[in-house]
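Shown next, in structure tokens, is the structure this report addresses.
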Amino acid sequence: MSQAKSNKMGVVQLTILTMVNMMGSGIIMLPTKLAEVGTISIISWLVTAVGSMALAWAFAKCGMFSRKSGGMGGYAEYAFGKSGNFMANYTYGVSLLIANVAIAISAVGYGTELLGASLSPVQIGLATIGVLWICTVANFGGARITGQISSITVWGVIIPVVGLCIIGWFWFSPTLYVDSWNPHHAPFFSAVGSSIAMTLWAFLGLESACANTDVVENPERNVPIAVLGGTLGAAVIYIVSTNVIAGIVPNMELANSTAPFGLAFAQMFTPEVGKVIMALMVMSCCGSLLGWQFTIAQVFKSSSDEGYFPKIFSRVTKVDAPVQGMLTIVIIQSGLALMTISPSLNSQFNVLVNLAVVTNIIPYILSMAALVIIQKVANVPPSKAKVANFVAFVGAMYSFYALYSSGEEAMLYGSIVTFLGWTLYGLVSPRFELKNKHG
């Protein structure tokens with residue numbers, strides 16, 4: 001028993017894992033993407049920060065009162081039965097599968113900029129597969145090893161970003177910031193809306209503590225703390241750092257950069273310092289991917305334990321690592337990386353990001369809707385339940401706004417992926433629906 005507990009994550013490791021899942025993949029390219037819109041994107045930040053905190057608070061409540069295992073799938077089951085559990089885990093798993101390939105591609109792109117290398121599309125695809133496999137194999141040591149490695153690599157993002165938040169003000173130009181407000185003169189709501197998907201991509205990961213509930217010490221207490229702490233910490237760092245950098249680097253240079261933080265430090269100090277920052281960013285990106293690869297294996301394992309996914313995802317080693325499932329996942333991702341080989345890596349990256357955001361929002365909406373009944377079952381006093389239900393409603397409304405802002409193409413493909421899930425559930429439904437009827 002004590003040995004099993006020793007391989008579980010504590011609250012600090014889980015909070016760091018939640019933060020690194022958001023920060024590592026999200027913030028690296030964010031200043032470049034937001035510069036395409038202008039500094040008016042600070043309004044998008046505030047909207048997304050409020051929406052994300054509402055989601056995080058509601059997830060914390062779900063974590064406190066839910067008595068079902070499996071993270072978001074367990075929450076959804078309260079309101080939508082076994083089909084809701086399946087759909088939450090299926091769409092979340094698909095989202096992570098897509099997002100992890102996008103993260104790996106961005107790590108390769110950042111690394112080539114650091115080394116001054118020029119890779120062909122095929123070489124980029126092969127390098128992406130290499131990154132995916134390295135980050136998968138590093139997870140074979142179990143939950144505690146993953147937490148320890150992530151807690152080291154997160155500093156690759158925290159040091160330069162927090163450093164920029166503190167010392168960047170000495171190079172900050174208010175005039176430059178104001179001139180970059182809305183460079184393309186887009187209508188207000190159009191400009192704010194076009195930044196929403198970008199900012200939410202940065203926050204994806206606020207639910208990762210929920211996905212890892214089965215490998216956490218004292219989940220009732222630790223999951224809510226980790227979700228809220230990780231989200232709040234990331235929100236402050238995001239908003240300050242991306243707005244400081246917009247007052248240091250001219251808008252056009254920032255929009256055309258492939259390594260915005262490296263560019264900022266190169267302008268503040270020397271090109272060599274910029275290279276060091278880029279190296280730290282590559283390290284943090286790989287650490288983020290490491291955390292996500294562990295999370296997706298855990299999501300697939302939870303679904304397999306429930307009987308939704310094939311049994312191969314449930315098999316674990318002596319250190320509780322679902323190695324066979326991890327290998328299956330990375331093989332699928334390798335195929336996806338080969339399929340995405342394209343002369344325009346950036347456009348392919350954006351398609352992957354938007355599709356990942358859309359599919360990730362589905363389990364968010366299911367979880368928000370389920371909080372009402374979760375609290376009723378837990379006999380939460382009506383006055384307290386009303387507050388949490390209202391916050392969950394705000395989180396759901398933000399989720400729908402984010403879906404709308406993701407664009408028609410992402411919504412189309414995301415819908416097809418989601419509807420396919422209902423068909424797949426039909427194939428496994430007899431083992432659940434017949435049991436319910438005869439039970």
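Sequential numbering from 1, following the chain as shown.
Any Cβ shown, glycine's included, is placed from N, Cα and C.
Heads up, this one's the original sequence, none of the swaps are in it.
Under its mutagenesis annotations, Swiss-Prot gives Cys62 to Ser the following note: Moderate decrease in both uptake and excretion activities.
A mutagenesis experiment is reported in Swiss-Prot for this position, Cys62 to Ala or Thr, and the note states: Strong decrease in both uptake and excretion activities. Within 10 Å of the C-beta of Cys62 (mutagenesis position) we count 30 further C-beta atoms, all protein chains included. DSSP assigns Cys62 (mutagenesis position) to a helical segment in the three-state reduction.
According to Swiss-Prot, the experimentally introduced change Lys68 to Ala is described as follows: Slight decrease in both uptake and excretion activities. DSSP assigns Lys68 (mutagenesis position) to coil in the three-state reduction, placing it in neither a helix nor a strand. Residues near Lys68 (mutagenesis position) in space but far in sequence (CB under 8 A, at least 6 apart, same chain), listed by position: Gly74, Tyr75, Glu77, Tyr78.
For the mutagenesis of Glu77 to Ala, Asp, Asn or Gln, Swiss-Prot gives this note: Strong decrease in both uptake and excretion activities. The structure shown keeps the original residue. A helical conformation is recorded for Glu77 (mutagenesis position) in the three-state DSSP classification.
Under its mutagenesis entries, Swiss-Prot includes Tyr78 to Leu with the note: Uptake activity decreases more than excretion activity.
Looking at Swiss-Prot, the entry for mutagenesis of Lys82 to Ala says: Slight decrease in both uptake and excretion activities.
Around Tyr90 (mutagenesis position), the same-chain residues six or more apart in sequence whose CB sits under 8 Å from its CB are Ser303, Tyr308, Gly421, Leu424, Tyr425, listed in sequence order. Mutagenesis annotation in Swiss-Prot: Tyr90 to Leu, described as Uptake activity decreases more than excretion activity; the structure shown retains the original residue.
For the mutagenesis result Tyr92 to Leu, the note given in Swiss-Prot is Moderate decrease in both uptake and excretion activities.
Listed in Swiss-Prot as a mutagenesis experiment, Trp201 to Phe, Leu or Tyr is described as follows: Strong decrease in both uptake and excretion activities. When secondary structure is read from DSSP and collapsed to three states, Trp201 (mutagenesis position) falls in the helix class.
Here Swiss-Prot describes Glu207 to Ala, Asp, Asn or Gln as a published mutagenesis experiment; the accompanying note says: Lack of both uptake and excretion activities. Taking Cβ-Cβ distances under 8 Å and a sequence separation of 6 or more, the neighbours of Glu207 (mutagenesis position) in its chain are Leu55, Phe59, Gly71, Met72, Tyr92, Val227, Pro363, Tyr364, Ser367.
Per Swiss-Prot, mutagenesis Cys210 to Ala is noted as: Moderate decrease in both uptake and excretion activities.
Every protein chain shown contributes to the tally, and the Cβ of Lys301 (mutagenesis position) ends up with 23 other Cβ atoms within 10 Å. In Swiss-Prot, a mutagenesis experiment is listed as Lys301 to Ala, annotated with the note Excretion activity decreases more than uptake activity.
In the three-state DSSP scheme, Tyr308 (mutagenesis position) falls into the coil class. Quoted from Swiss-Prot, the note attached to the mutagenesis of Tyr308 to Leu states: Excretion activity decreases more than uptake activity.
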Candidate mutagenesis positions Cys62, Lys82, Lys301, pick with smallest Cα gap to Trp201 (mutagenesis position): Cys62
Fewest Cβ neighbours within 10 Å, where candidates are the mutagenesis positions Tyr92, Trp201: Trp201
Cα separation, Lys82 (mutagenesis position) to Lys301 (mutagenesis position) (Å, whole number): 16
